[in-house]
Amino acid sequence: MSNNALQTIINARLPGEEGLWQIHLQDGKISAIDAQSGVMPITENSLDAEQGLVIPPFVEPHIHLDTTQTAGQPNWNQSGTLFEGIERWAERKALLTHDDVKQRAWQTLKWQIANGIQHVRTHVDVSDATLTALKAMLEVKQEVAPWIDLQIVAFPQEGILSYPNGEALLEEALRLGADVVGAIPHFEFTREYGVESLHKTFALAQKYDRLIDVHCDEIDDEQSRFVETVAALAHHEGMGARVTASHTTAMHSYNGAYTSRLFRLLKMSGINFVANPLVNIHLQGRFDTYPKRRGITRVKEMLESGINVCFGHDDVFDPWYPLGTANMLQVLHMGLHVCQLMGYGQINDGLNLITHHSARTLNLQDYGIAAGNSANLIILPAENGFDALRRQVPVRYSVRGGKVIASTQPAQTTVYLEQPEAIDYKR
């Protein structure tokens, strides 16, 4: 396929719209979107969407690219717990080199590009006196920029106050260029340390004009309630749109009375949430007998309350999650199941949880299929969101700045009965 800039995308479907559409591109931007009267023939510098669905690129709002591709190195996480994952990572972290981090991150980034992801927020462990992973990922951010916008979270994996020089390392990471301040209050030694760590996180974000993304209450303990501190600080400082609480799996175990009071604060604060269905359903509930908790935050209730929430991977092939190919439709598929969002409308709108909601979480400004926006989009060989999710379709094309950066030829399956018949899994 030619790498020339496209002028038009034809025969496209758009979410919530009837018929076929053509999208005009100029200088890497969407210049106009017009309805078609019927199927149009392909012309030079046009791309045939083949009556597929055109949507903005997938967004990965939460991944750890510094740990990716390390599952089983040197040991596997046998218990499947978050805490053994941290132990296994500590073993692997001792073997880190600059080139090792870059090679593994690039391998997964290529998978993400192939899967239609063009915006990524990665957490990078800064509980390391040398900041090896951070320095490597800052280089990767510049190298991958033509294909992916990469945000880097300075993530204090072993705590801000509970790790030697944790606060100083976190601040140094921001000085070096990390985009987002991270925290992990539930992993600090005490509740008091956890609360204090959040105050320090907000102070650093204000000092360096950074976003905030907290690993928050990623535990089955119903007494882990640091999300209320995150929301209260965000509300007090007027920073809600710039603040994200990731995981909040303990919310799965909160009692109804407390949750009702909490949701009032969450709505007032305007903070964002990221759930990571594949990893949450794998790591949580490990200390339960039966019944076992699903351990995923209250996504359905957040959606009903108008609170911004999205889905991420968290991990791909590392000590916390031994599987994964960086496919966002797999994340969405699991998320809709475990959150019981299985009505037709909920499924059809589900793509928002890995596109528009995630873009809002990352504070992306130039995003969406609209005239004037950058010509960044993907084409799915599907009629609508429901069809895309049910059939788990590949990304037919990923377009960035008006150029195709990835394409996938759809597989064709044939069954040989009385007569050969192609199977497309459509009704």
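Placed from the backbone N, Cα and C atoms, the Cβ positions cover glycine too.
Don't look for the substitutions in this one, it keeps the originals.
Cβ environment of Glu218 (mutagenesis position): Leu82, Ile184, His186, Ser246, His247, Thr248, Thr249, Ala250, Leu283 lie under 8 Å away, each six or more residues apart in the same chain. Annotated active site, proton donor per Swiss-Prot: Glu218, in sequence order, evidence recorded as a curator's inference.
Residues within less than 8 Å, Cβ to Cβ, of His64 (Fe(2+) binding site) and separated from it by at least 6 positions along the same chain comprise Thr122, His123, Val124, Asp125, Phe155, Asp314, Asp315, Asp318, Trp320. The feature Fe(2+) binding site is assigned by Swiss-Prot to His62, His64, His215, Asp314.
Cβ neighbours of His62 (Fe(2+) binding site) (same chain, under 8 Å, six or more residues apart in sequence): Arg121, His123, Asp213, Ser246, Val274, Asn276, Gly312, His313, Asp314. DSSP assigns His62 (Fe(2+) binding site) to a strand segment in the three-state reduction. The Zn(2+) binding site annotation in Swiss-Prot covers His62, His64, His215, Asp314, and the record cites experimental evidence as its basis.
Taken from Swiss-Prot, the feature substrate binding site applies to Gln157, Trp320. In the three-state DSSP assignment, the secondary structure recorded for Gln157 (substrate binding site) is coil.
Glu218 to Ala or Gln appears in Swiss-Prot as a published mutagenesis result, with the remark: Less than 0.01% of wild-type enzymatic activity.
The annotation that Swiss-Prot gives for the mutagenesis experiment His247 to Ala or Asn reads: Less than 0.01% of wild-type enzymatic activity.
In the three-state DSSP scheme, His247 (mutagenesis position) falls into the strand class. The note that Swiss-Prot attaches to the published mutagenesis His247 to Gln is: 200-fold decrease in catalytic efficiency.
With a 10 A radius on its CB, Asp314 (mutagenesis position) counts 29 other CB atoms from all the protein chains. The mutagenesis experiment Asp314 to Lys, Arg or His is recorded by Swiss-Prot, whose note states: Loss of enzymatic activity.
According to Swiss-Prot, the natural variant Arg13 to Trp carries this note: In strain: SO5076. Within 10 Å of the C-beta of Arg13 (variant position) there are 23 other C-beta atoms, taking all protein chains into account.
Distance noted between the C-alpha atoms of His215 (Fe(2+) binding site) and Arg13 (variant position) is 37 Å. Around the Cβ of Gln157 (substrate binding site), the same chain contributes Ile86, Trp89, Asp125, Val126, Ser127, Ile184, Phe187, each under 8 angstroms and 6 or more positions distant in sequence. In this view, Trp320 (substrate binding site) is surrounded by 25 other Cβ atoms within 10 Å of its Cβ, with every protein chain counted. Surrounding the centroid of the Cβ atoms of His62, His64, His215, Asp314, where the record places Zn(2+), the chain contributes additional residues within 8 Å, namely Ile63, His123, Phe155, Ser246, His247, Val274, Asn276, Val279, Gly312, His313, Asp315.
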